[in-house]
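Reviewing the structure listed below.
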Amino acid sequence: MDRMASSMKQVPNPLPKVLSRRGVGAGLEAAERESFERTQTVSINKAINTQEVAVKEKHARTCILGTHHEKGAQTFWSVVNRLPLSSNAVLCWKFCHVFHKLLRDGHPNVLKDSLRYRNELSDMSRMWGHLSEGYGQLCSIYLKLLRTKMEYHTKNPRFPGNLQMSDRQLDEAGESDVNNFFQLTVEMFDYLECELNLFQTVFNSLDMSRSVSVTAAGQCRLAPLIQVILDCSHLYDYTVKLLFKLHSCLPADTLQGHRDRFMEQFTKLKDLFYRSSNLQYFKRLIQIPQLPENPPNFLRASALSEHISPVVVIPAEASSPDSEPVLEKDDLMDMDASQQNLFDNKFDDIFGSSFSSDPFNFNSQNGVNKDEKDHLIERLYREISGLKAQLENMKTESQRVVLQLKGHVSELEADLAEQQHLRQQAADDCEFLRAELDELRRQREDTEKAQRSLSEIERKAQANEQRYSKLKEKYSELVQNHADLLRKNAEVTKQVSMARQAQVDLEREKKELEDSLERISDQGQRKTQEQLEVLESLKQELATSQRELQVLQGSLETSAQSEANWAAEFAELEKERDSLVSGAAHREEELSALRKELQDTQLKLASTEESMCQLAKDQRKMLLVGSRKAAEQVIQDALNQLEEPPLISCAGSADHLLSTVTSISSCIEQLEKSWSQYLACPEDISGLLHSITLLAHLTSDAIAHGATTCLRAPPEPADSLTEACKQYGRETLAYLASLEEEGSLENADSTAMRNCLSKIKAIGEELLPRGLDIKQEELGDLVDKEMAATSAAIETATARIEEMLSKSRAGDTGVKLEVNERILGCCTSLMQAIQVLIVASKDLQREIVESGRGTASPKEFYAKNSRWTEGLISASKAVGWGATVMVDAADLVVQGRGKFEELMVCSHEIAASTAQLVAASKVKADKDSPNLAQLQQASRGVNQATAGVVASTISGKSQIEETDNMDFSSMTLTQIKRQEMDSQVRVLELENELQKERQKLGELRKKHYELAGVAEGWEEGTEASPPTLQEVVTEKE
């Protein structure tokens, strides 16, 4: 502490000369270095002073530029070490502000040069912490923040001083190690905690009931918070991103402490940002972001996409108020005219309006008109007369002002007498205060005795502080070896708990000692400071009154002197009249010279305009030639790549090729229009260049799409398409070559290009998949037809089931009748459920069309969404077909000629088809739609009905098989052995057939997916759709 005080003592010279390490070099370099050090010394002393006002930005900026100039902070620290930072709190506060700016925006070596002063900053922080009022606590907390910032950037050198990093740099800082990210998050929490403590302490020290942000003292305390706001915005953003990354790698319970600490800091930061944004001081300097209403939910990974990084905006500086408005030419002309009228009026006032008929006007008597000089003389006489009148008015006005000032002086003399009376009272109070001051001095001597008795306590406190430093170093060691501590959790937990307990004991002892010292020192200083402040305020008021009296006396002397000045000005005006007469002739000579110079300038301007027009024409021609050559190069490269191997792995589609051909046709029309406009107006070349460039790129795309489409086409169409693409490329090159000369439109004929495009379009339409043969305008009608046909098929199937049930009741009895009734009843329930599903699907489709078509018709909506429409058509067909097949299978089962397995398979197929219909309907539906909920409920009803059909079929099959059990009672051993062998042979045959049938089923499904993909508009080259509900149920069985 003593070392810090001695190194920062004040020297008599307010601008100390910095001792720099100069080498023996050229005298010029030494002079430059000395000038730099002098400039830095002046700026640092102006930025860091004892006045309670905010640091001026220009002085801080000069300090920042100085660090970049010398690539370090040696000059800054050499000047700061001479300032009494430990004896003046305002000086220390402004030092912290400037040093914070240097750490953020200065040269990176500022941190390295400042590390040697870490201990001095810590000692100064502890010293200022003993003061509970004024800037003491503020300086203590700010110094702790700067110490934390230096330690953080020392441990994490990847973070710059201003904390501006990209997401990739943030990931690199953690080296892709979860332990590093864990430790980095803890350090960011500590860093942000120090920032928030300073923020909160500054606000608590201000009286928020008044407009403190517009006072100089309030701005002095609020100015450093701009740097704090910038740091807090970045730290909050990085903390959120790191916590999301940790939650993706570690369990949520492990990070519970991180989340609790983040919630606490989030609440504080949000409140401080809101309070800061309402202060008038910050509104004109910085735009403070507002945090979201609720904190991020780290347990939901998708919440990271909702996070918006807070951005602090510092507006550009306003224009200088010193700039003067520039008068326009018309305003100057009006001013000259008004002055001319003023001169005329003043001349008439002096010589009279009949001056032209004066007997001394010889020109008028002789019949000769007055020349310009006579007019000028007349105007000057009028001006002199006006000035005399103005002078008389000013004399009158000055006399009135003098009388007012005399009255004001009388009032001030009365105020002065009152002030003298108050001064006498203040002198009496001062005597009383001196008596009390003597008493305080005696008390102070007693206090010094008490302080000497506390020296032993301070030595003990220093010993305890040394123990605390050792424990803190041990704790830092433990944090750095975090990974080892995780493996030895039990032993380390015990050690950390012991260290924390010891630290708590030391902190308690240190706090008790600090409180006792603070109470003893404050009691003596508080009364002395209050009395001195009252005496100083009285002296300042007296000095202010004396200064006002001197100003008033000076204004009286100025008024008397102004009268003498007016007389001198009148004499000067008479002299100026004579000079104007001689100057008029000189101006006529200058005017003739200027006219001649104007003619020469006009000739030069005409020749320059002609040369510039020619130059612009040449540049436009060069630009057109360059654009055409670039377009030809793009097309030629596309033609050269037709045979290159990389295209083998790029399979294209015919619809992409046709889309590109359509775009080329439109581009050719636009190019012809642009060419016509260019021939009519050569200055407008932008549209022509754009059209040429667009045609080149579209042609390249068409050739590439044609080459990739050939890879999937049959050999003969592929060869034709390749040849057509080549011919189109050559025709395009020829067309572009015809644009080189500025001829008529006949030189650039696009007929050959259009023919090649027509040929490519015809081949592409032949290569389109069969599923796209339906005209888009017919899709809407086809959807309605297929849905109606499906409903009709369901109603027909229901009627047939009722008919079969009636026949079975009439012709069957016993177990067979029971089985048939159960199966047919479940089939009837299934058909009813399907009918409800179709009605719900129609309602949902109608809602989708009404909400999505806008002003278009339903047919136009279906045509616009053709692939979705084709999916609906396919699903409707599948439902109707499945219902018909199931009824046929049920009829055969009832008659005894069918298999129960066919009925189960048909049920599964109907369930899969209805699921496809539901999925196709849900694609464009609103998730909150009531019709969608009804459709999903109907789908669940279909699934339940399908399960009922399968269950009844299995039950009926088991009942019938129980009646057909074999009777082995009458068979011999040989017969049983024979039938056993036959059964084994049959089992082997059935297993072989089952294997072959499964392979056949796989091939059928593969082919079905391919055909379904083409029919429903699936993208070529994609995988097959997921298996249907029927396939899933079959595999489970």
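Using the three backbone atoms N, Cα and C, a Cβ is placed for every residue, glycine included.
Residues as originally present; substitutions not included.
Residues annotated as domain 'ENTH' in Swiss-Prot: 32-160. As a whole-number mean, the pLDDT of the domain 'ENTH' (32-160) in this prediction is 92.
According to Swiss-Prot, the mutagenesis experiment K56 to E carries this note: Abolishes 3-phosphoinositide-binding; when associated with E-58. Under DSSP, K56 (mutagenesis position) is assigned to coil, being neither helix nor strand in the three-state scheme. For K56 (mutagenesis position), the Cβ neighbour count at a 10 Å cut-off comes to 13, with all displayed protein chains included.
For K58 to E, Swiss-Prot lists a mutagenesis experiment annotated as follows: Abolishes 3-phosphoinositide-binding; when associated with E-56.
The C-beta environment of F432 (mutagenesis position), restricted to residues of the same chain at least 6 apart in sequence and closer than 8 Å, is empty. For the mutagenesis of F432 to G, Swiss-Prot gives this note: Abolishes HIP1-induced cell death. The structure shown keeps the original residue.
As annotated by Swiss-Prot, domain 'I/LWEQ' applies to 771-1012.
Where Swiss-Prot documents R1005 to E as a mutagenesis experiment, the accompanying text is: Reduces AR-induced nuclear translocation. Neighbours of R1005 (mutagenesis position), defined as other CB atoms within 10 A of its CB across all chains, total 14.
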Q) At the Cα level, what's the spacing in Å between K56 (mutagenesis position) and R1005 (mutagenesis position), rounded? A) 80
Q. What's the CA to CA span in angstrom from K58 (mutagenesis position) over to R1005 (mutagenesis position)?
A. 78
Q: Mind tallying the domain 'ENTH' (32-160) by DSSP state, helix then strand then coil?
A: 94 helix, 0 strand, 35 coil
